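Structure first, commentary second.
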Amino acid sequence: MALVRERRQLNLRLPLPPISDRRFSTSSSSATTTTVAGCNGISACDLEKLNVLGCGNGGIVYKVRHKTTSEIYALKTVNGDMDPIFTRQLMREMEILRRTDSPYVVKCHGIFEKPVVGEVSILMEYMDGGTLESLRGGVTEQKLAGFAKQILKGLSYLHALKIVHRDIKPANLLLNSKNEVKIADFGVSKILVRSLDSCNSYVGTCAYMSPERFDSESSGGSSDIYAGDIWSFGLMMLELLVGHFPLLPPGQRPDWATLMCAVCFGEPPRAPEGCSEEFRSFVECCLRKDSSKRWTAPQLLAHPFLREDL
């Protein structure tokens, strides 16, 4: 088994800290800021930092306000002295955000760079509801169907652009007060140049990796390149409903060996008996171990579980 023969370091993500009310003073910087990409004439000097929304992976996400329009945004700032891996992830995320324009993908309003200090900032729409991570166990099937439809439309859009997300999980799905859900965090995503490109590398969050991404040789290296996103999506849907990570008993903390065995050798998790037949079937279509039999995003959008939510 590929992953057993060559154990890779897991890409673990730290949870974002609680939203802070700490205010920032607005001081001018001696380093010149260059607008790499933007819209609506927004520049970095137009923005006032309000508080920290979160930090991790070498960067800080601020809640900011436009000084003239009072519009609220999220500003992700990364310093130039970060690890080269994070630098590549940032470049990849910037490239994908430049290419995408969908109501189901977080919108980029501008990219600013301070060449002298090597600082890069990405201005994105502000999602005031946080992430889906906070909703685990408190989501009804009806509400889950509404979320699923939006996420699948986002995945269908990305896959049509030959973009594989590779880290679909509750923490990377943003929510606003209108119950709109948008896909975010493209640091480990991949743009496929050729149809035969492989994307089964060990990146992202291992808990949500599909069987073929743990062991690419199990499918002879010919697995559906987009199917890993669907597996992650299916696990996430089940997790939001039952309130805990579905591959392990409630309260058990996952480790590499346990996860690998559960994903590669265990049976896929199923929805509880009390769930509707439509939802149970929906989850089963997402969590088929054979990636060639796993449903695609467009196919899942036509599933009876979502047709009930018109």
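Cβ atoms here come from the backbone N, Cα and C positions, even for glycine.
In this view, Asp167 (active site, proton acceptor) is surrounded by 24 other Cβ atoms within 10 Å of its Cβ, with every protein chain counted. The active site, proton acceptor feature in Swiss-Prot is assigned to Asp167; the stated evidence is sequence analysis.
Look at Swiss-Prot and you will find Leu53, Gly54, Cys55, Gly56, Asn57, Gly58, Gly59, Ile60, Val61, Lys76 tagged as ATP binding site. The local packing around Val61 (ATP binding site), expressed as other Cβ atoms within 10 Å of its Cβ over all shown chains, amounts to 19.
The domain 'Protein kinase' annotation in Swiss-Prot covers 47-306, and the record cites sequence analysis as its basis.
The mutagenesis experiment Lys76 to Arg is recorded by Swiss-Prot, whose note states: Abolishes kinase activity. Reduced to three states, the DSSP call for Lys76 (mutagenesis position) is strand. Applying an 8 A CB threshold to same-chain residues 6+ apart, the list for Lys76 (mutagenesis position) reads Gly59, Ile60, Val61, Tyr62, Ser121, Ile122, Met124.
In Swiss-Prot, a mutagenesis experiment is listed as Ser195 to Glu, annotated with the note Constitutively active; when associated with E-201.
Mutagenesis annotation in Swiss-Prot: Ser201 to Glu, described as Constitutively active; when associated with E-195; the structure shown retains the original residue.
According to Swiss-Prot, the mutagenesis experiment Ser201 to Asp carries this note: Constitutively active; when associated with D-205.
In the three-state DSSP classification, Thr205 (mutagenesis position) falls within coil. In Swiss-Prot, a published mutagenesis experiment is listed as Thr205 to Asp, annotated Constitutively active; when associated with D-201.
All chains included, 21 other C-beta atoms sit within 10 angstroms of the C-beta of Leu53 (ATP binding site). In the structure shown, across all protein chains, Gly59 is the one of the recorded positions Cys55, Gly59, Thr205 with the greatest number of other Cβ atoms within 10 Å. Annotation note: Leu53 (ATP binding site) sits in a strand segment as assigned by DSSP. In space, Asp167 is the closest of the recorded positions Leu53, Cys55, Asp167 to Thr205 (mutagenesis position), judged by Cα positions.
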